Amino acid sequence: MAAVNGVGISWPSKLTQGQRPKLVFSPSPRRCTPSSSTIKMTASVDEKKKTFTLQKSEEAFSKAKELMPGGVNSPVRAFKSVGGQPIIIDSVKGSRMRDIDGNEYIDYVGSWGPAIIGHADDEVLAALAETMKKGTSFGAPCLLENTLAEMVISAVPSIEMVRFVNSGTEACMGVLRLARAFTGRPKIIKFEGCYHGHADPFLVKAGSGVATLGLPDSPGGPKAATSDTLTAPYNDISAVESLFEEHKGEVAAIILEPVVGNAGFIQPNLDFLAAIRKITKENDALLIFDEVMTGFRLAYGGAQEYFGITPDLTTLGKIIGGGLPVGAYGGRRDIMEMVAPAGPMYQAGTLSGNPLAMTAGIHTLKRLQGPGTYEYLDKITGELTQGILDAGKKTGHAMCGGYIRGMFGFLFAEGPVNNFSDAKKSDTEKFGRFYRGMLEEGVYFAPSQFEAGFTSLAHTSEDIQKTVAAAEKVLKQI
């Protein structure tokens, strides 16, 4: 355990087999599993197993492949890295999801992060129903934008002004253009395995689906769009210093995931973020935290509150839309005032700030303000992660992993894992077998070893116990 300056809490270092972090949570915290976000559903994980079948999913996916490239609208959903039949989802509620074959799963994907208070929360749905009565999109300002903007600005240390967009990719595209406009410099530094969306400059040595499919980069990205993207291994300060030395006066910004969630779950070494902050200041470059995953998940103020490091600019997404399409970028006022129409840096969007996304975001953030929220996430995620690692040790598998609050990950590798190169040494074939086995046991993890997992306020200790028991059963079988 190592204290984080300015936060007043402890955070677990990378877990390996046999290491058990002290879970730091308030005595008798409020149970953060609201009755409004849970329902009683007959679950395959809660009752004697019926025969597991994906026949309807198989039929639907076969048809989908004739209609959409690969049968999906985002590559990782196709199960390429884990094998087997992709599941077609019919409904979600609380911590559970049900496919069209009637199988139910404890869900640790959470729509890739947004569902931090649980799926289809009753309070959020009720608020959306009221908002929809007034219309779904105005293409003009609405008061809800002010409300959510005030909430984001008050929560995130770096943000003095914010611009809402429609996705995390869009947020990263906008913030990159802004950094170049503000500094007058062309180059950016990103880290190997970090994923900042599918825009051309960010797909150089990217994580997420690019890593899942084993692609070095993506075809179609012209050299003109990628030649100013410099890369370094995550957690490697000397590599960053060398890039600044080689490209003096040319680097506009460093952009990074403060905790990597798209190349496995990789935590920053204790001095890494502080050193990056120091280097950018010394070189008059901007520091950008991509908090699309970590924002409002590691703490109400995101990773920057958790670690006590304040960047110049921040991107957000996922949670701030409560499950609806959304993104945002924000930061220092003097930088943000360059964004049109206040300044010359142009960026626009038809559906940006639409009332539905604003409503869902407002009511999700309100729920996160409740007492004991992040202590509860820390508790259940710690139990889950350590339980899986203990099961791996008990059954003779080399595994490593870690967690922070409501975000976690594990790899079939000895560890430690400090960067993408370390993560790629993991046993992806074994993970595929583990993954398929867990599906049959009614547990849904991300269908790639290189994607972080997420817990929610709707997950219960019973969910965790069932998951750990299922993991031990499957690990024995493989």
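Just so it is clear, glycine is given a Cβ too, placed from its N, Cα and C backbone atoms.
Record note (Swiss-Prot), natural variant G18 to S: In isozyme 2. The unchanged residue is displayed.
DSSP gives E104 (variant position) a strand state. When Cβ atoms from all protein chains are considered, those within 10 Å of E104 (variant position) total 21, not counting its own. Recorded in Swiss-Prot as a natural variant, E104 to D carries the remark: In isozyme 2.
A natural variant is reported in Swiss-Prot for this position, G221 to V, and the note states: In isozyme 2. Its own atom aside, the Cβ of G221 (variant position) has 17 Cβ atoms within 10 angstroms in the protein chains shown.
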Reduced DSSP assignment, G221 (variant position): coil
G221 (variant position) and E104 (variant position), distance between Cα atoms, whole Å: 40
